[in-house]
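First comes the structure, then the notes that go with it.
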Amino acid sequence: MPLFKRRDGSGPAPNATIREKYDFRDVLGTGAFSKVFLAESKSDAGQMYAVKCIDKKALKGKEESLENEIKVLRKLRHNNIVQLFDTYDEKQFVYLVMELVTGGELFDRIVAKGSYTEQDASNLIRQVLEAVGFMHDNGVVHRDLKPENLLYYNQDEDSKIMISDFGLSKTEDSGVMATACGTPGYVAPEVLQQKPYGKAVDVWSIGVIAYILLCGYPPFYDESDANLFAQIIKGEYEFDAPYWDQISDSAKDFITHLMCCDPEARFTCQDALSHPWISGNTAYTHDIHGTVAVHLKKSLAKRNWKKAYNAAAAIRQLQMLRLSSNSNRLQKQASQQQPEPPTPAFHA
C-alpha cells in the first residue's frame, strides 16, 4: 500500500518510475535507513539533484515521521531551506528528490577559511534567522537546529547557508509539542524539563550556534549527560576570558537574549533580526579565525557534543537519578532521625 497519496506535483502520481526520470550516479551519503544518490534529470540534461532512497523494510513503524517530514518540506519554499522537488513511492523504496547542496558543513568550511570575522558570523546567523523566522510564520518548528544541519549551498566564497534535515520538525497544528527530542548541547531547557514548548526552542539552538561561531567551543559541555543537562536547565554558561575579550559587547548581548532560560522572555526570530548585531554595524571586523579554528578543530574531534541522542531515554535516566537521590536522602533522614536539606537532582 502506498505511503503517500500523491507526489509533490498537483496532478495524480504518474506511472513512470524514478529511474525512468533520473539517471542515478554516485552515492553521496549513507544513513541507517537510507542512501543519498547524485542523480541527473533525463528531461533536463545537466540538472543535478540529491535523491534520498529509503528502504521500506527499515522504515516500518516510522512511516508517520517520514510523512511529517514530507508534509513540512512541501509547505516550505525559502531561499535558505533545502527544497523537496518530488517524491516517488515504489515497491521497495521511497525516494525523495531534493535540491543538491554541495558546499559542505558550516563548521568545516569555517575551519578551512583563511580569515573569518565577527561580521561573517553575524551574516551567517542572519540567514539562519530569516529562514527559521519563515518556518515559524508558517507554523513549523524545526526542533533539531545544529551545525550539521547548516550547509553551504556551493563552494563559492559568498555561498548562502541552507537549512536541512526536517526529520524532527513539527507543525503547530499537529498538537501540543512536549516530546523530548533534539541533540545534546543544542536542546532548550524547557524540552529537558518536559514542559510543553514551541518556536522558542529553535531560537535557543540558534543562540548556541552563534556562541560557537564566535569562540569555537560550545557554551555547555560535560562528559556526563546529566551534568550537561543540568548546565542547560540552569543556563550556566560564561563568556570566558581571554577568548571572549576580542568579541563585541553587542554580540554577547545578542546571545544572552537568545539563550534566555525563560522561553517567554527569549527573543523571537524577528526580535533577533532587529538586534544591532544583526541589523546594525556593531559586529567587529577584525580577524578571529585563528582562535575560533583551533577550538573548532578540538570540538569537532571530540564529537561528543555533536552526537544524536534519544532525548526521551536521557530524561528517563535523569528521572531515575532524581528518584535515587531522593531515596538516599530519605534513608539518611530515617537513620539520623533529623531533617536534611533536599539533594539536588543535577550536579553541574
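Any Cβ shown, glycine's included, is placed from N, Cα and C.
For all the noted positions, this structure keeps the original residue and models no substitution.
Sequence annotations record features per position, and here Swiss-Prot assigns domain 'Protein kinase' to 22-278 based on sequence analysis.
The ATP binding site annotation in Swiss-Prot covers Leu28, Gly29, Thr30, Gly31, Ala32, Phe33, Ser34, Lys35, Val36, Lys52. When Cβ atoms from all protein chains are considered, those within 10 Å of Ser34 (ATP binding site) total 18, not counting its own. Classification of Ser34 (ATP binding site) by DSSP places it within a strand.
Residues annotated as active site, proton acceptor in Swiss-Prot, with similarity to another entry given as evidence: Asp144. When other Cβ atoms within 10 Å of the Cβ of Asp144 (active site, proton acceptor) are tallied across all protein chains shown, the result is 21. DSSP gives Asp144 (active site, proton acceptor) a coil state; it is part of no helix or strand.
According to Swiss-Prot, the mutagenesis experiment Thr179 to Ile carries the annotation: Has a larger response to mechanosensory stimulation than the wild-type.
Listed in Swiss-Prot is the mutagenesis experiment Thr179 to Asp, annotated as follows: Increases basal kinase activity. In FLP neurons; slightly favors nuclear accumulation in the absence of heat stimulation. Promotes nuclear export in a NES-dependent manner. Favors nuclear localization; when associated with S-305.
Annotation of the published mutagenesis Val292 to Ala in Swiss-Prot: Causes locomotion defects with a tendency to coil and reverse. Reduces heat responsiveness and prevents cytoplasmic expression in FLP and AFD neurons yielding nuclear accumulation; when associated with A-294. Cytoplasmic in FLP neurons; when associated with A-294 and S-305; the original residue is retained in the structure shown. There are 26 other Cβ atoms within 10 Å of the Cβ belonging to Val292 (mutagenesis position).
For the mutagenesis result Ile315 to Ala, the note given in Swiss-Prot is Does not affect nuclear accumulation in FLP neurons; alone and when associated with A-321 and A-323.
In Swiss-Prot, the entry for mutagenesis Leu321 to Ala states: Does not affect nuclear accumulation in FLP neurons; when associated with only A-323 or A-315 and A-323. The structure shown retains the original residue.
What Swiss-Prot says about the mutagenesis result for Ser325 to Ala is this: In FLP neurons; causes nuclear localization irrespective of temperature.
One entry in Swiss-Prot concerns the mutagenesis experiment Ser325 to Asp. Its note says: In FLP neurons; does not affect nucleocytoplasmic localization.
Cβ proximity to the ATP site centre (mean Cβ of Leu28, Gly29, Thr30, Gly31, Ala32, Phe33, Ser34, Lys35, Val36, Lys52, cutoff 8 Å) flags the following additional same-chain residues: Cys53, Ile54. Around Thr30 (ATP binding site), the C-beta neighbours below 8 angstroms that are at least 6 residues distant in the chain are Val36. In this structure, the CA atom of Ser34 (ATP binding site) is 34 Å away from the CA atom of Val292 (mutagenesis position). In the structure shown, across all protein chains, Val36 is the one of the binding-site residues Leu28, Ala32, Val36 with the greatest number of other Cβ atoms within 10 Å. Largest Cα-Cα distance over the residues recorded as binding ATP, namely Leu28, Gly29, Thr30, Gly31, Ala32, Phe33, Ser34, Lys35, Val36, Lys52, equals 14 Å.
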